[in-house]
Amino acid sequence: MGCTLSAEDKAAVERSKMIDRNLREDGEKAAREVKLLLLGAGESGKSTIVKQMKIIHEAGYSEEECKQYKAVVYSNTIQSIIAIIRAMGRLKIDFGDAARADDARQLFVLAGAAEEGFMTAELAGVIKRLWKDSGVQACFNRSREYQLNDSAAYYLNDLDRIAQPNYIPTQQDVLRTRVKTTGIVETHFTFKDLHFKMFDVGGQRSERKKWIHCFEGVTAIIFCVALSDYDLVLAEDEEMNRMHESMKLFDSICNNKWFTDTSIILFLNKKDLFEEKIKKSPLTICYPEYAGSNTYEEAAAYIQCQFEDLNKRKDTKEIYTHFTCATDTKNVQFVFDAVTDVIIKNNLKDCGLF
């Protein structure tokens, strides 16, 4: 007599198959979910990378969303010129044209009365005259001696355009805006059949205690370093060189037991600013022992070695380093493509899916 399954047994087999199928689907789904943590000291470019993900992997910023950044563009522009004027007093730099002193006084009055999201023709005129002044330019060239937004020159050089009454910020204007990240900003997007969850965490010291609960189940960490920070001090601690702070932080992340199996991707960012700065500000400010030339290639390679040498598990853990310019969409697109390939190779090969 043949061996036949009872209806009950058949149901049990079907149930078992379904459970296996569900487990496999759950496994595949989990394998396709990528949790990325963006870490780094304050103003290293983390939030700009997040904005680029929206531009590259989503539809970018709509006209309506761009309009909402108008107030931030104006605020960044006004705060930048104010920071330069204040620094002139501290650094004892005179205006090239004595008449600009009246403009400076006017600037503080008009800026204080300015309505959010609006720039009057009078205020724009004052800022334009000040920015053209040789004393203001001399102070701008010494910006490493005080705190100034990276985007200062970008906005101030383009004042004619951004001061127009019908001005709508471009994607590039939005990328250049600076708003301090407080707390954690989460972004979702799909790329190469993977579902990314990217977490941007505030980099200032006061924000770092909020990181800890993000650590669980992280696929990869993108650690951002501003190359151009080598001759700057922290906004929150003027005794601390920004690059040294970044190295300390990278050391603690790279060698953390939480991240033994986590891919570490190092973005040496702001390469465009670094390339300009290294011509006039020597790397020995940050690394007194540096004996190389102040060329972009040699100085950048030296900084790369300083960070990669902090890795105490070189035999088992690789650091994937990329030189980036977070405001350059094509560069970020190219680098992120390479990063995704590393993630696929490292984190999904175990599942036999790729």
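Numbering starts at 1 and runs along the chain as it is shown here.
Note: Cβ is positioned from N, Cα and C throughout, glycine not excepted.
Don't look for the substitutions in this one, it keeps the originals.
For the mutagenesis experiment G2 to A, the note given by Swiss-Prot reads: Abolishes myristoylation and palmitoylation.
C3 to S appears in Swiss-Prot as a mutagenesis experiment; the accompanying note says: Abolishes palmitoylation.
Feature annotation from Swiss-Prot assigns domain 'G-alpha' to 32-354.
DSSP assigns E43 (mutagenesis position) to coil in the three-state reduction, outside any helix or strand. Quoted from Swiss-Prot, the note on the mutagenesis of E43 to A is: Mildly impairs receptor binding; mildly decreases basal and receptor-stimulated GDP exchange.
Taking a C-beta cut-off of under 8 Å and a sequence gap of six or more, D200 (GTP binding site) has these contacts in its own chain: L38, K46, S47, I49, V50, T181, I184, V185, E186, T187. Per Swiss-Prot, GTP binding site is recorded for 43-48, 150-151, 175-178, 200-204, 269-272, A326, and the stated evidence type is a large-scale study or a structure entry.
What Swiss-Prot records for S47, T181 is Mg(2+) binding site, and it gives experimental evidence as the kind of evidence. Counting every protein chain shown, the number of other Cβ atoms lying within 10 Å of the Cβ of S47 (Mg(2+) binding site) is 22.
Shown in sequence order, N76, Q79, S80, A83, R178 are the residues of the chain, 6+ apart in sequence, with a C-beta less than 8 angstroms from the C-beta of N149 (mutagenesis position). Here the residue is the original one, but Swiss-Prot notes a mutagenesis experiment at this spot, N149 to I: Inhibits interaction with RGS14. Does not inhibit interaction with RIC8A.
Sequence-distant neighbours of F189 (mutagenesis position) (same chain, 6+ apart, CB under 8 A from its CB) are M53, K54, H57, E58, F196, M198. The annotation that Swiss-Prot gives for the mutagenesis experiment F189 to Y reads: Increases basal GDP exchange rate; no effect on receptor-stimulated GDP exchange.
Swiss-Prot documents F191 to Y as a published mutagenesis change and attaches the note No effect on basal GDP exchange rate; mildly decreases receptor-stimulated GDP exchange. In the structure as shown, the Cβ atom of F191 (mutagenesis position) sits within 10 Å of 14 other Cβ atoms.
Quoted from Swiss-Prot for the published mutagenesis Q204 to L: Expected to have lost GTPase activity; inhibits the forskolin-mediated increase of cellular cAMP levels. Does not inhibit interaction with RGS14 at centrosomes.
The mutagenesis experiment T329 to A is recorded by Swiss-Prot, whose note states: Increases basal GDP exchange rate and inhibits the forskolin-mediated increase of cellular cAMP levels. DSSP assigns T329 (mutagenesis position) to a helix.
According to Swiss-Prot, the mutagenesis experiment V332 to A carries this note: Increases basal GDP exchange rate.
Listed in sequence order, Q52, M53, I56, F191 are the same-chain residues six or more apart from F336 (mutagenesis position) with CB atoms under 8 A from its CB. Quoting Swiss-Prot on the mutagenesis of F336 to A or C: Increases basal GDP exchange rate; mildly decreases receptor-stimulated GDP exchange.
Quoted from Swiss-Prot, the note attached to the mutagenesis of F336 to Y states: Strongly increases basal GDP exchange rate; mildly decreases receptor-stimulated GDP exchange.
For the mutagenesis result K345 to L, the note given in Swiss-Prot is Mildly impairs receptor binding; mildly decreases basal and receptor-stimulated GDP exchange. For K345 (mutagenesis position), the count of additional Cβ atoms within 10 Å of its Cβ stands at 11 [all protein chains shown].
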Cα-to-Cα gap, V332 (mutagenesis position) vs D150 (GTP binding site), nearest whole Å: 18
Rounded Cα separation (Å) that holds between R176 (GTP binding site) and K345 (mutagenesis position): 33
Proximal but sequence-remote residues of the same chain as T329 (mutagenesis position) (Cβ under 8 Å, at least 6 apart): Q52, I55, I56, Q171, L175
Assigned conformation of T181 (Mg(2+) binding site) - DSSP reduced to three states: coil
K345 (mutagenesis position) versus D150 (GTP binding site) - Cα distance in angstrom: 35
